[in-house]
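Participant: Pasting a structure below so you can have a look.
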Amino acid sequence: MSFGKFFNTAVSAWMSQEGPNSDIVLSSRIRLARNIVDFRFPTLFSSEEAKQIVALFERAFVHRPYGEAGRFELLKMSELQPIEKRVLVEKHLISPHLAEDSPFGACLLSENEEISIMINEEDHIRIQCLFPGLQLAEALEAASELDDWIEGHVNYAFDERLGYLTSCPTNVGTGLRASVMMHLPALVLTQQINRIIPAINQLGLVVRGTYGEGSEALGNIFQISNQITLGKSEEDIVADLHTIVEQLIAQERAARQALVKTLGIQLEDKVFRSYGILANCRVIDSKEAAQCLSDVRLGIDLGYIKNVSRNILNELMILTQPGFLQQYAGGVLRPEERDVRRAALIRERLRMETRRKMEGDER
């Protein structure tokens, strides 16, 4: 396997698949925080200990195939260019913290990019499993099986009373973070999102932007995750989040239908104006691109736009990020240069998709 595929392919294999409710839920993620006995936490350990942790996982797992995921590749942060690290963040394969603040960090990646094991982030390892659509239970099962497999080769820091020990007290217990990425344009347009977010927070869940803590909800994409890890089982945490997500899906669908009834041609006009901008613009920044892509995605889901597939929108949401634009350019770009390249890339990708659809219809 070539490292290049991780940096040059925008859409991971799992992202190109349709999952349950994938018109609204882009992805489901389970993340497990674990630490190894006899080593200090990453917040306290020495550079030598950090290197020992990486070496431990390299020896134990790099050449050991794991089921359908196959072999893992080890990517060391110290050996990657800043642009390459940014690409991995944009694909949700590593966290911004690992990319920016972990000089001795690393990541084990499966070939299909469904599994990512971050090493020396806030904890010794963070196991991540990503699934398309609303598949929290399936992602939990996959993460738990992987967790058991890893535990067969290393000894976890575990307390009979507290559970899994972690650097941050908010992760102690199960060490589990379950999250879903949701596209909620109708709840934003109707401003219902302003009352929904505080209500979700009161239920012990947290709402963040596209790239987690501190990030903006670009393109009306929100990340919903659990906050409590202690005193509940993994299954209960996931079930509670699943229930809330199903309610959000129902509210978003109802809001979409209400917009169709109340706005009618104005909503259709908004969608096609955004499509027109994407198909013809010469300069576009990431924020405007994300908003237009959101409008077009809504138009596809409502049946207004028929010559573009939802998968192309998923691809463009990542391709148009600063890291990917610079990776394709082969070097650092100034913001204004990125805006020109972003516009050209979107125009060309939409042209290719329209041509492909037309050729398919003629057959």
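From the backbone N, Cα and C atoms, a Cβ is placed for every residue, glycine too.
Sharing the features that Swiss-Prot gives for it:
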DOMAIN    24-255  domain 'Phosphagen kinase C-terminal'
BINDING   27-31, His92, Arg126, 177-181, 208-213  ATP binding site
MUTAGEN   His92 to Ala  Loss of protein kinase activity
MUTAGEN   Glu122 to Ala  Loss of protein kinase activity
MUTAGEN   Cys168 to Ala  Loss of protein kinase activity
MUTAGEN   Arg273 to Glu  Abolishes dimerization. Large decrease in protein kinase activity
MUTAGEN   Arg282 to Glu  Abolishes dimerization. Large decrease in protein kinase activity
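Mind running through what each feature is packed against?
Facilitator: The DSSP secondary structure for Arg126 (ATP binding site) is strand.
His92 (mutagenesis position) is surrounded by 22 other CB atoms, counting those within 10 A of its CB over all protein chains shown.
Its own atom aside, the Cβ of Cys168 (mutagenesis position) has 13 Cβ atoms within 10 angstroms in the protein chains shown.
For Arg273 (mutagenesis position), the same-chain residues 6+ apart in sequence whose C-beta sits under 8 angstroms from its C-beta are Asp295. In the three-state DSSP assignment, the secondary structure recorded for Arg273 (mutagenesis position) is helix.
Secondary structure from DSSP puts Arg282 (mutagenesis position) in coil. Around Arg282 (mutagenesis position), a 10 Å sphere centred on its CB holds 9 further CB atoms from the protein chains shown.
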Participant: Using all protein chains in view, find how many other C-beta atoms are within 10 Å of the C-beta of Ser27 (ATP binding site).
Facilitator: 23
Participant: Where does His92 (mutagenesis position) sit in DSSP terms: helix, strand, or coil?
Facilitator: coil
Participant: Would you mind listing, in sequence order, the residues at least six apart from Arg126 (ATP binding site) in the same chain with a Cβ closer than 8 Å to its Cβ?
Facilitator: Arg31, Leu32, Ala33, Arg34, Ser95, Ile117, Met118
Participant: Which chain-mates of Glu122 (mutagenesis position) that are at least 6 residues away have a CB under 8 A from its CB, listed by sequence?
Facilitator: Ala33, Pro42, Thr43, His97, Thr166, Ser167, Cys168
